[in-house]
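> Structure in structure tokens, see below.
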Amino acid sequence: MSFEGARLSMRSRRNGTMGSTRTLYSSVSRSTDVSYSDSDLVNFIQANFKKRECVFFTRDSKAMENICKCGYAQSQHIEGTQINQNEKWNYKKHTKEFPTDAFGDIQFETLGKKGKYLRLSCDTDSETLYELLTQHWHLKTPNLVISVTGGAKNFALKPRMRKIFSRLIYIAQSKGAWILTGGTHYGLMKYIGEVVRDNTISRNSEENIVAIGIAAWGMVSNRDTLIRSCDDEGHFSAQYIMDDFTRDPLYILDNNHTHLLLVDNGCHGHPTVEAKLRNQLEKYISERTSQDSNYGGKIPIVCFAQGGGRETLKAINTSVKSKIPCVVVEGSGQIADVIASLVEVEDVLTSSMVKEKLVRFLPRTVSRLPEEEIESWIKWLKEILESSHLLTVIKMEEAGDEIVSNAISYALYKAFSTNEQDKDNWNGQLKLLLEWNQLDLASDEIFTNDRRWESADLQEVMFTALIKDRPKFVRLFLENGLNLQKFLTNEVLTELFSTHFSTLVYRNLQIAKNSYNDALLTFVWKLVANFRRSFWKEDRSSREDLDVELHDASLTTRHPLQALFIWAILQNKKELSKVIWEQTKGCTLAALGASKLLKTLAKVKNDINAAGESEELANEYETRAVELFTECYSNDEDLAEQLLVYSCEAWGGSNCLELAVEATDQHFIAQPGVQNFLSKQWYGEISRDTKNWKIILCLFIIPLVGCGLVSFRKKPIDKHKKLLWYYVAFFTSPFVVFSWNVVFYIAFLLLFAYVLLMDFHSVPHTPELILYALVFVLFCDEVRQWYMNGVNYFTDLWNVMDTLGLFYFIAGIVFRLHSSNKSSLYSGRVIFCLDYIIFTLRLIHIFTVSRNLGPKIIMLQRMLIDVFFFLFLFAVWMVAFGVARQGILRQNEQRWRWIFRSVIYEPYLAMFGQVPSDVDSTTYDFSHCTFSGNESKPLCVELDEHNLPRFPEWITIPLVCIYMLSTNILLVNLLVAMFGYTVGIVQENNDQVWKFQRYFLVQEYCNRLNIPFPFVVFAYFYMVVKKCFKCCCKEKNMESNACCFRNEDNETLAWEGVMKENYLVKINTKANDNSEEMRHRFRQLDSKLNDLKSLLKEIANNIK
């Protein structure tokens, strides 16, 4: 008989009635790079996969109708079927293979996504089937296979069991696993499908779960809808109907499985036909090696069993014989409970003991079994228990989120470590435990005293631990001999920054670099770009970035630990970055650098949650820097102060103070050690014990310096030049320079005021010329600051004010030079007066150094910001009232000056209590206005026919009342509340904020030339001349020594490393103490609860 004829004959088979439909959700398979056309897929399936047809009719004597032992009626057999009367029916002898006629996509009731299905012979080769799954159905090679068995009949799923299944599906999704089930819409398979659906809906569609159902073709209801017609030569989509309400003994397929394999042995209504092919496929996968496997080359497979009867027992027995580990859920009933109870037996396992357990957990089933069948069950159970190392039992009542994953990982490890081939494969075992994050197992079973690990042995798993963010494993590898310095080669760092670095993080880094133009950000961006350059070559749009390269490419080879730390920090790997931080040199600098990077990136992140995480991690590193520096400072003040000024090229050449200020780490700057260091800088060689009034007195009576009124921190070496040294040390002190500048700045302001009020003539007199000279010195100082700071100069508000003041002064001089014109001379004087305000306000900045005035000035700055917000709200009310008032009172005012007064100025004055008088007709005075608009008076209000004000008082007066109420009561009190909140915030951190602001003033005067104002102008001329000579001679710059190579740096860093270890020990000790305290509290609470229970029992007994 031909293949077409057989296929047409099969179309007439009866497969049950159709019923109601049900909604579905089906996952789609994950694709790989391999792609085949539909015709290639059809040709491959038809050439390699078969169906089976009964070709010998053997009448079943037990059946009422003319039914063959294959389950089909004689009319349902293909043409040419022979009659068999004597022989016992056997599928191998009495069926024949034909090319399969049922494959393609399966659509359940026209809803949901499509799945794949295939009808195949029970003798199909596992290798061919695996090729179909991976190469033609485009499934990725699994990292794990979970074979779920048990509970094929309908049963009520307990909430705890549903939680276990949900965790099982989550594991499958996160590990890239295949799930193998029976594939039908009954019992356990139905619940597994529902959990698959829920997880697929709730998670990213790119992480679809692969759920493969393997069912018997002869047990599938409505299977005629799956058979392709003769005309379907290419793609075929079967519309499968789920008649869930029929009482047909056949099963319907589950709509939530992604792939369905329907095993055919030519029978109808015969269950468990698929068991053999399923076991063979599992064994083939478990023995197959894969280069991409995370478990030492093998694809692990685990059997997950719950409940179940005979077939579940056989499946577990077959899995154990194939060296496949099994996880059994105790409490799920039936066979699972039998096995779980027998595993706990320590004595020799006897048949009577096994039978007792069977009777206990399966009383009805065992009572119906013949004795021979019971013996078979006992034999299978004994065979399973002989390989008890392959069994792992979890209790359903104790199952939590981690119980399932721990059980699977432990089962895989036991199977792996006891396998003759793999028991000495330590690398493979370690990979398995690393994949499942089983640190305790790795510590107890692998890293023992019996084995000595070389650094090279751990490098591969170390790389995996880094990319999988396993900080505890990284620490474990470091503790067991991994040399991180040797591991971090340029190739490893390139792989980390290119393949395992988020593109979004890189974009945010680039945005931050462009937005803030910061030295550290620029350096880090170049560091990352240097590693990613090879990927840019493939991107035409980034061709312009090909020239990005570090100034010194050897930086990464000299500082690989810092590069790895930056990689972890940029990607917010919180715990991993802490482990790496502990290994770096210059931990204080690294912690502050991390705080700086994280806070800057948080500002450019669009995701609020991600930005919050970065801020939180930045604060943690600031805290670490504070605590570590405190530990260092308490041990040795001098070495701790050296840490503050230690700079490293791996952090853009910045030091701790610079990074802390750029990151606004106020808590670090406010530390006593940092403030003491700033005080030393502030006073220079002058002892801090010297009172400020003594220093100021010496400014006016200079000879007192050599009389011992001022004490110094050290004595001069040359006693003959002792007096000279005292004077030099005194006048080069930043505090003295500051005090001198304050005195002369006040004198400058007094001179400026004198010129404006008493000596401003058409021809400048001597005081005015002296004023010009002093402003020129100020101008030179601002040019120097601009030259030193570059574009960052204008980020300081005070620098902007200085520039504005100088600009106004130059503008005033320009008008002043036209003294022949009195109008121009007056304009110049007005500009000078306005400029005087700016120069006077500049005096506020000088007093930020004061502990008392400094915080008040900061409050004032913050309150100015509140005023701007208030003015915005006030402007809304003011303009609304002003325009309405002007429009009601007057018609067609053409003078802009008077429009401004009426709309803006007068409503503004009303906020301060000046009530408008032109809204009440009874008090309106026409002598204060003009009808024509030719006088310098406001336009009179519009009149009616009786020459009375036309405006309605019932509108204007309530309008004024509402406006006064809104502005004088609501808005003013809002401003007061805002001020109160701002003052409260500053007051909470009063000392910290002042200390942070003090840093800028100290650094400003420390970086200035130590020459008093105004004599510093001569030094400026000298610097300009010297710079010109350098440009002419073109002297070659000597290369600076790289950091961490100077002896003093190495000694300081080595000492900091010791302090870091002390600090970490204290942290761990404190954590252990807290844990012990919590345990003690729990014990106390438990004791109190027991006492309470006893008391309640006594009360209950007394009541009875």
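Using the three backbone atoms N, Cα and C, a Cβ is placed for every residue, glycine included.
Here the original residues stay in place, and none of the substitutions has been built in.
Got these off Swiss-Prot a minute ago, pasting:
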BINDING   Glu782, Gln785, Asn799, Asp802  Ca(2+) binding site
MUTAGEN   Asn821 to Gln  No effect on glycosylation or ability to form functional channels
MUTAGEN   Cys929 to Ala  Abolishes ion channel activity. No effect on cell surface expression. Reduced glycosylation
MUTAGEN   Asn934 to Asp  Slighty reduced ion channel sensitivity to cold stimuli. No significant effect on ion channel sensitivity to menthol plus cold stimuli
MUTAGEN   Asn934 to Gln  Abolishes glycosylation. Shifts threshold of temperature activation from 26.5 to 24 degrees Celsius. Reduced cell surface expression, association with lipid rafts and response to cold
MUTAGEN   Asn934 to Lys  Reduced ion channel sensitivity to cold stimuli or menthol plus cold stimuli
MUTAGEN   Cys940 to Ala  Abolishes ion channel activity. No effect on cell surface expression. Reduced glycosylation
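Walk me through the surroundings of each of these features.
Non-local neighbourhood of Glu782 (Ca(2+) binding site): Asn799, Asp802, Thr803, Leu806, each in the same chain, at least six residues away, with C-beta under 8 Å from its C-beta.
According to its DSSP assignment, Asn821 (mutagenesis position) is coil.
Every protein chain considered, the tally of other Cβ atoms within 10 Å of the Cβ of Cys929 (mutagenesis position) stands at 16.
Using a 10 Å radius centred on the Cβ of Asn934 (mutagenesis position) and all shown protein chains, the other Cβ atoms total 7.
Taking the Cβ of Cys940 (mutagenesis position) as reference, residues of its chain lying under 8 Å away and at least six apart in sequence are, in sequence order, Arg890, Phe926, Cys929, Thr930, Phe931.
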> Could you say whether, by DSSP, Cys929 (mutagenesis position) belongs to a helix, a strand or a coil region?
coil
> Sorry to bug you, but what's the C-alpha spacing from Gln785 (Ca(2+) binding site) to Asn821 (mutagenesis position), rounded to the closest Å?
37
> Rounded to a whole angstrom, what is the C-alpha distance between Asn934 (mutagenesis position) and Gln785 (Ca(2+) binding site)?
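Roughly 54 Å, rounded to the nearest whole number.
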> Compile a sequence-ordered list of residues in the same chain as Gln785 (Ca(2+) binding site), six or more apart from it, whose Cβ lies below 8 A from its Cβ; state 'none' when nothing qualifies.
Tyr793, Asn799
> Which one of these recorded positions has the most other Cβ atoms within 10 Å of its own Cβ: Asn799, Asn821?
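Result of the Cβ crowding comparison: Asn799.
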> Tell me, how many other CB atoms lie within 10 A of the CB of Asp802 (Ca(2+) binding site), whichever protein chain they belong to?
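So the Cβ neighbour count for Asp802 (Ca(2+) binding site) comes to 22.
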> Work out the three-state DSSP category of Asn934 (mutagenesis position).
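In three-state terms, Asn934 (mutagenesis position) counts as coil.
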> Per DSSP, Cys940 (mutagenesis position) is which: helix, strand or coil?
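Reduced to three states, the DSSP call for Cys940 (mutagenesis position) is coil.
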